[in-house]
Amino acid sequence: MMRKSLCCALLLGISCSALATPVSEKQLAEVVANTITPLMKAQSVPGMAVAVIYQGKPHYYTFGKADIAANKPVTPQTLFELGSISKTFTGVLGGDAIARGEISLDDAVTRYWPQLTGKQWQGIRMLDLATYTAGGLPLQVPDEVTDNASLLRFYQNWQPQWKPGTTRLYANASIGLFGALAVKPSGMPYEQAMTTRVLKPLKLDHTWINVPKAEEAHYAWGYRDGKAVRVSPGMLDAQAYGVKTNVQDMANWVMANMAPENVADASLKQGIALAQSRYWRIGSMYQGLGWEMLNWPVEANTVVEGSDSKVALAPLPVAEVNPPAPPVKASWVHKTGSTGGFGSYVAFIPEKQIGIVMLANTSYPNPARVEAAYHILEALQ
């Protein structure tokens with residue numbers, strides 16, 4: 001009988017992960033090296049730190065240089081700029097504020113910033129800011145916006161191209177403002193709210209918005225056109241692209257997001273679930289708060305094509321998921337992130353409890369990152 005049911009399982013094709021031989025540490029290291037080494041060569045990446053979460057624990061791999069001039073190697077402690085992966089932290093912090101009853105995604109934006117008196121802001125909700133559907137806020141906050149007065153002027157003068165909740169246009173100016181307003185009821189500045197409500201409870205002790213003096217020795221240089229660069233400060237940078245961290249903290253971040261049931265803090269646990277909830281469908285992709293999800297299984301080319309800037313940064317029509325769907329374990333959950341000198345990628349599949357973090361000190365095309373990550377995770381199944 002036992003043999004018969006085993007045969008049935010094989011015939012039904014449900015045996016893949018249940019009956020797959022576990023990948024050994026040595027095999028995993030080989031898969032990572034055989035994927036990352038040619039990628040770095042092809043994309044001229046000076047240094048990379050990779051974490052693979054497999055069988056309940058992170059495995060770390062480091063390659064190349066954190067600082068070319070000083071000949072400093074990348075280590076698991078090296079700090080990288082996350083770029084837009086910072087948005088996943090903003091999404092979870094916003095989710096935590098919702099869980100505490102401080103804000104609601106259905107609230108009007110003007111409730112948290114009454115000075116926004118422009119007619120165009122009527123009918124724009126916190127949800128629209130958080131998910132890039134306010135009507136066409138720009139990718140970047142303009143450089144001339146340097147203080148709160150010019151920030152207010154910028155948002156007052158902005159005119160939407162589309163009705164709220166109809167079109168997704170990826171924008172730092174959208175989720176950045178969501179993050180800034182979401183913490184207002186807490187009475188804390190953004191950095192303090194992030195530290196006390198998200199970073200500390202998850203023991204992410206080497207994750208920073210502003211890298212302290214004592215940690216500067218670990219901060220990698222980014223490289224752009226052969227020059228060493230780091231991100232410049234800007235309005236709403238903390239919320240949209242300002243987090244710096246190491247591969248160990250990022251692995252812990254992925255594990256917390258992949259298994260929120262293991263998070264002790266009740267509002268944070270709920271905040272993580274809200275960030276991976278599905279608010280809009282855009283083609284085969286679902287928009288969360290910071291996180292983006294596709295139904296698993298998904299073909300590599302679907303994920304790769306969706307990550308291309310031509311698609312990711314294009315205005316696309318949205319279909320509302322109403323009510324929002326709670327997190328789906330059979331999902332490819334991911335986010336890309338770049339600054340002038342850094343390029344990162346994070347992806348995980350909650351159902352399989354596998355995930356990957358790829359941090360690099362140069363910005364290179366998203367499709368190459370996604371392809372490499374997919375290849376490595378595919379080898380674990």
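For all residues, glycine too, the Cβ spot is worked out from N, Cα and C.
Over all protein chains present, the Cβ of S84 (active site, acyl-ester intermediate) has 21 other Cβ atoms lying within 10 Å. Per Swiss-Prot, the feature active site, acyl-ester intermediate maps to S84.
Taken from Swiss-Prot, the feature active site, proton acceptor covers Y170. Of all the Cβ atoms in the protein chains shown, 21 others lie within 10 Å of the Cβ of Y170 (active site, proton acceptor).
Annotation comment: Swiss-Prot describes K335, T336, G337 as substrate binding site. The secondary structure of G337 (substrate binding site), as reduced to three states from DSSP, is extended strand.
The natural variant R3 to I is recorded by Swiss-Prot, whose note states: In strain: MHN1.
What Swiss-Prot says about the natural variant I14 to L is this: In strain: MHN1.
Swiss-Prot lists T21 to A among its natural variants, and the accompanying note reads: In strain: MHN1. The secondary structure of T21 (variant position), as reduced to three states from DSSP, is coil rather than helix or strand. Here T21 (variant position) comes close to no residue that lies at least six apart in sequence on the same chain with a C-beta under 8 angstroms from its C-beta.
Its Cβ placed at the centre, I36 (variant position) has 22 other Cβ atoms within 10 Å. One natural variant catalogued in Swiss-Prot, I36 to V, is accompanied by this note: In strain: MHN1 and Q980R.
Listed in Swiss-Prot is the natural variant A108 to P, annotated as follows: In strain: MHN1 and Q980R. Listed in sequence order, W121, Q122, G123, I124, R125, M126 are the same-chain residues at least 6 apart in sequence whose CB falls under 8 Å from the CB of A108 (variant position). Mapped onto three states, the DSSP output places A108 (variant position) in strand.
Under its natural variant annotations, Swiss-Prot gives L152 to V the following note: In strain: Q980R. The secondary structure of L152 (variant position), as reduced to three states from DSSP, is helical.
Cβ-based neighbour count (10 Å, all protein chains) for A319 (variant position) stands at 11. DSSP classifies A319 (variant position) as strand under the three-state reduction. One entry in Swiss-Prot concerns the natural variant A319 to V. Its note says: In strain: Q980R.
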Rounded to the nearest angstrom, how far is the Cα of S84 (active site, acyl-ester intermediate) from the Cα of K335 (substrate binding site)?
8
Under a three-state DSSP reduction, the secondary structure at Y170 (active site, proton acceptor) is coil
Between the recorded positions I36, S84, A319, T336, G337, which lies closest to L152 (variant position), Cα to Cα?
S84
Spatial separation of T336 (substrate binding site) from I36 (variant position) - C-alpha basis, Å:
17
Taking the centroid of the Cβ atoms of K335, T336, G337 (substrate site), which other same-chain residues have Cβ within 8 Å of it?
L82, G83, S84, I85, K87, T88, H334, S338, S344, Y345, V346, N366
For T336 (substrate binding site), which residues of its chain lie six or more apart in sequence with Cβ-Cβ distance below 8 Å?
G83, S84, I85, S307, A312, G343, S344, Y345, N366, R369, V370
